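K.L.:
Feature list, courtesy of Swiss-Prot:
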type	residues	note
DOMAIN	507-653	domain 'Response regulatory'
MUTAGEN	Asp513 to Lys	Impairs filamentation and decreases virulence
MUTAGEN	Asp556 to Asn	Leads to sensitivity to H(2)O(2) and t-butyl hydroperoxide and decreases virulence
Amino acid sequence: MNFLYNNSDYSSTSHTMKSPSAYNQFPKLQASNSTAGNNNTATTATAAAAAASASASASVTPQLISPTTLTTPQNKYKRGGLDNTLPKIETTRKNRPDDGNSITPSNSINSGTTKLTLPPRRVWVKKPQTNNPTTVLCYVNDIIDDLKVAVVNKYPNTIGRYEDAADLLVKIDLNNIRVPVSPSVNRVSQRTPFDNCIILEPDQNVWQILDNYFPNGMAMHDALIIETPTFKPDHQMLTPITANMNNNSNTFIPFQERQSSIGNNNNNNSNVNNNNKAQAVKHPQPMQPNNTRVGLHKSYAMNRSSFSTNNNPVPSIIKDRSVSPSNLGVSRNSPVSHKRSYSNPVSSPNSVATQANNPSAVLLLPRNFSLANNNSNQASQSSGGTPAKKVLSEDGSKSVNDKTEEVVSSKLKPNDNNKSYQAKQQEQQTAEQSENGFSETSASPEAVHNSKAAPLPLTKSSTTATTTSSNSISNNNNTSSKGKPSQSKLKAANDPTPTDIVLPSISVLVVEDNAINQAILGAFLRKRKIHYQIAKNGQEAIDKWKKGGFHLVLMDIQLPVKSGIEATKEIRHLEKLNRIGVFHENEIGKNVIINEEDRLTSNTFRSPVIIVALTASSNSSVDKTNALTAGCNDYLTKPVNLVWLQNKITEWGCMQALIDFDGWKDKNRRLNKA
């Protein structure tokens, strides 16, 4: 009986908290213990009722779960027995309200289902006028600027190669949206004037946009439109009607009305151009490629203030710029579509005065065009004569006046009185041929006149040619008016330049075994009136040098029979034996016997010849060392720049004139007599 009492006593002091109804059973249990009959059945029933009441109250009150299911009463008397086995408290939050300050698995830092780790959402995007959308992944904190970067990675060739991510435009087509959108989203976006699309700003959250515009999910036909900042054609530019619209107005103008307003605007501009008498020369414009990408900041942004509601608008842009060829009576229904050229268009000579305030204007004229003819025609018109009719050819390459055509052709034809014109034409052709390094036959003035004049690019040679032709025609005007050319002009044309005075006195020996290089160097020297001879090997070069009269030798190193290094050593040895140049007394013995074949005349050889080594070898450093050691004065590597070679020849000629001034002066005197 004591065992049962102690067991019930332990159960009452155990870690299971019981309800008051359970404690009411203890007096009954003590009374049964004091009886003599040992009613085991009653005791068992009472214990079962107590266990049932304890299990019923466990769902309401917190439970204290012991780490050990069965312990003896002696455990609580051990040292540190209860300290090592602290109970764990578990509570349920099923029926308690959730407040924002409490820590839940959804907002816990250590939770695995936070917003930062949410799976990305797919966003459909597509390029305009295409039916093949694709998807990109966007996370919860991504904005439109991040979406642009994903689009560039998705289109690496068509968009990423030509455009930056920051320049892209992301639009939503409102025609595909069936759910009304909150007005707050409309305020932060920009609505384009003529289409039902919204431009998304870079700082908008992508997930928020998807929730607002596509609450039921985004389908493939709801793809966002990705536009690149390409230049729009002329019919999509702002017109005076659309330029005066308010920024907040979303009024839609039909396409037919916009076309009619654009047509009226072009007619007004053409009338203004005709009133200003800005006549333009018609030239074919180069077509712009379709894939040309121009930034929005580089496009022709039409200024709203430049338009006015008056009937006769006169924009300041028309005054500063030359007239576009599209305004010269070309029909809008023409099958040939002309795109706007962003370079300065070609203008006529009459509009040169209007371009004085525009320093960026470029004037391209034909080769045989003269401003003096137009000035004379304007003077005749202002004096009261009947104006000549201006005719434009079909290709638009030149303009001809009926009255002045015969006069110009007569001036361009060669005669006995315009010798200066022929001389200048030959000098001009010689200058052009010198750049190419090949000799060409000069064309006759009749062929130049009969050939069709084409617009020339603005280069140094074309500018020189245009200036020379205009000056020659103006000089011919003075010649025809006076009857005879002035002797001072003829004398100035025939006087040699300082370069011509120096260069003809030089005699060059070209030692080259390649026929092509011989032809190039020969043509180069002939155009500059330099006397030269060609040797094909080293032995032939020595034989020709012994005849005398050479100031410069262009020696190729790799030669047959005898190399250039060996030929240079032999030439320097012969100069040393014949005491040509300045040598020390100890270098040459006094009793040296010179053979007759090695003897050189002192009248012919006054100074050592300048030898320049030429090579095309890859091992140029070794060849240069060997050439300079053998006695060469300079070293050149092929291919040689002809302009640089001309400057070096001038330098070497001046050097020879200083060394042998008497011989150079005598030779120059003989050339003048001849």
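Keep in mind that glycine also has a Cβ here, set from the backbone N, Cα and C atoms.
Give me the local environment of each listed feature.
P.N.:
For the domain 'Response regulatory' (507-653), the DSSP counts in helix, strand and coil order read 62 helix, 25 strand, 60 coil.
Within 10 Å of the C-beta of Asp513 (mutagenesis position) we count 17 further C-beta atoms, all protein chains included.
Around Asp556 (mutagenesis position), taking its Cβ as the centre, 24 other Cβ atoms fall within 10 Å, counting all chains.
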K.L.:
Restricting to the domain 'Response regulatory' (507-653), what is the model's mean pLDDT?
P.N.:
83
K.L.:
Give me the CA-CA distance between Asp513 (mutagenesis position) and Asp556 (mutagenesis position), in Å, as a whole number.
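P.N.:
If we compare the Cα positions of Asp513 (mutagenesis position) and Asp556 (mutagenesis position), the gap is 8 Å.
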